Amino acid sequence: MEPDDSQLSDILKDARIPDSQDIGVNLTQNLSFDTVQKMIDGVFTPIFSQGTEDSLEKDILKTPGISTIYNGILGNGEETKKRTPKISDAFEPDLNTSGDVFDSDKSEDGLMNDESYLSNTTLSQVVLDSQKYEYLRVRTEEEQQLVIEKRARERFIRKSMKIAEETALSYENDGSRELSETMTQKVTQMDFTETNVPFDGNDESSNLAVRVQSDMNLNEDCEKWMEIDVLKQKVAKSSDMAFAISSEHEKYLWTKMGCLVPIQVKWKLDKRHFNSNLSLRIRFVKYDKKENVEYAIRNPRSDVMKCRSHTEREQHFPFDSFFYIRNSEHEFSYSAEKGSTFTLIMYPGAVQANFDIIFMCQEKCLDLDDRRKTMCLAVFLDDENGNEILHAYIKQVRIVAYPRRDWKNFCEREDAKQKDFRFPELPAYKKASLESINIKQEVNLENMFNVTNTTAQMEPSTSYSSPSNSNNRKRFLNECDSPNNDYTMMHRTPPVTGYASRLHGCVPPIETEHENCQSPSMKRSRCTNYSFRTLTLSTAEYTKVVEFLAREAKVPRYTWVPTQVVSHILPTEGLERFLTAIKAGHDSVLFNANGIYTMGDMIREFEKHNDIFERIGIDSSKLSKYYEAFLSFYRIQEAMKLPK
């Protein structure tokens, strides 16, 4: 009951409640003394918090004889509780829990077993009766059951969302529908009876679980794919490009430098990426046949580099790019962080992109190692974070001078089984072995200059080399190309490059003649034959040559110092004088390693192998000096053996 005005005036007169207008100088101090006296008499009990009570207890008990006063002021322990009460009616029953129910540091089982929680309400709030409180009590069975059901529903939702994320990730990486169906079936067949939770369709958490299942089924039914095609009908000239798809769904493109190639890229995504900001990356890479294409298109160091000549003449930026984007309906940019890449910015909801590609270099400009590799055009579809979603590529791209003609000649013929045909670096007849192109017939020396025999031998070649009409020329080419034909084209034997043999005089010099080489691209093909044979000396002829050279070696040669020195060396001497004469004394280790210690040993090895110095490992720059000195010594020794 609130006091009226008359009662308030009486209280003010008694100085129990001071008035702000009548406060004197010492009124506050007197009031404090009166309050302390009332506390000592037990009339007034102050309001203390739990911390204040503990601190007062420590300070007051230090003074002797004050324990009785302390008990009167604070009362006994039964009246003032050490535990603070909790709020019971401040919120709804479902929310009558502490704020740390879903704390990650506490386990769910521990929260389920803890049936009571304490609030942070102080004792002063209870005394002042600011709101309705109820002291600590145990939850009823109905309240506890509601809390258990709510937590079980939340756990089920978290598990469902986790399974949905794992299913979508595995479906994106592996592309396996079986895995997606299995995971979706697991979520659909989850029984709420495991957690004793009644599934209510009107509950918000239950609706969330249904949405999770529907999203998983949507991801399962959506099949992602991406394709890259060349629009052949939009090419300016059909002869500038050839595009084909093999039975293994591998794509091949042969085009011309400076020709616009219309490209169309299509894709299909699930609804998670439908409204995302996507980007399309385009790369032109090279790879070996043994290398995996999937690795090569992602390797930042596998770009095809433009030649120096075209780079210096290029007018578009970047100057060193092998290709450029033209006539694109989307904005694009260039980047070289992860390889030379053109990036097209797609608008949300786009399902295709059309643009033109122009190549500003060609195969013949590249190095030999790069020409032996296969070039590939790859496109990547990335999300807004730069992560790859899908990719597609054209397995082989060739930039040649006549793409359509070369494709017909080398890929559309019946005998062209491999689409990755490469032009030979050398003509076929230069790669053939000497055994297959040399003339296998022996020429008799007596009849060598007989006109009749020579004419008879040249009749087949004359009939072929001088055809009467175009049909004979075609038949001649077919017979030459046929593997079952016995006719073998005649070609000049390459000159012998052995330095020791030519210096020794065993092989005569061969005069080089310009042959009219046969080429399939020539309008009038001719086959020119040359009748010749390699000179082979008999034993008697070889002996005469050696005797002649030995007699010639007796003539003193003052123009070259090593010749004068080796003329005084004996076969029984060591190698020191010989090596010193040619200023190669440090090469004695090579001779000793091969069992050559004297000049006689060197003569013996030379008669076995005329390329003795190449065999023991003499440097090629010193071979001329070695052979000149040793052959002079060898001829002198042979001349000394001849009868006088």
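Backbone N, Cα and C define each Cβ position, glycine as well.
No noted substitution is present; original residues retained.
Swiss-Prot lists C307, H310, C361, C365 with the feature Zn(2+) binding site, giving experimental evidence as the kind of evidence. Mapped onto three states, the DSSP output places C307 (Zn(2+) binding site) in coil. Remark: C307 (Zn(2+) binding site) has C361, C365, L366 as non-local neighbours, by Cβ distance under 8 Å and separation of at least 6 in sequence.
Of all Cβ atoms in the protein chains displayed, 12 besides its own lie within 10 Å of the Cβ of K544 (mutagenesis position). Listed in Swiss-Prot as a mutagenesis experiment, K544 to L is described as follows: Disrupts homodimer formation.
Mutagenesis annotation in Swiss-Prot: R551 to L, described as Disrupts homodimer formation; the structure shown retains the original residue. Counting only same-chain residues at least 6 apart in sequence, those with a Cβ under 8 Å from the Cβ of R551 (mutagenesis position) are A639.
All chains included, 11 other C-beta atoms sit within 10 angstroms of the C-beta of E552 (mutagenesis position). For the mutagenesis experiment E552 to L, the note given by Swiss-Prot reads: Disrupts homodimer formation.
Taken residue by residue with DSSP, C361 (Zn(2+) binding site) is part of neither helix nor strand, so it is coil. Ranking the binding-site residues C361, C365 by C-beta neighbours within 10 Å puts C361 at the top.
Those same-chain residues not listed among C307, H310, C361, C365 yet with C-beta within 8 angstroms of the centroid of the Zn(2+) site C-beta atoms are K306, R308, S309, T311, M360, Q362, L366. If you take the C-beta of H310 (Zn(2+) binding site) and look for same-chain residues 6 or more apart in sequence within under 8 angstroms, you find M360, C361, C365. Rounded to the nearest whole angstrom, the C-alpha distance between E552 (mutagenesis position) and K544 (mutagenesis position) is 12.
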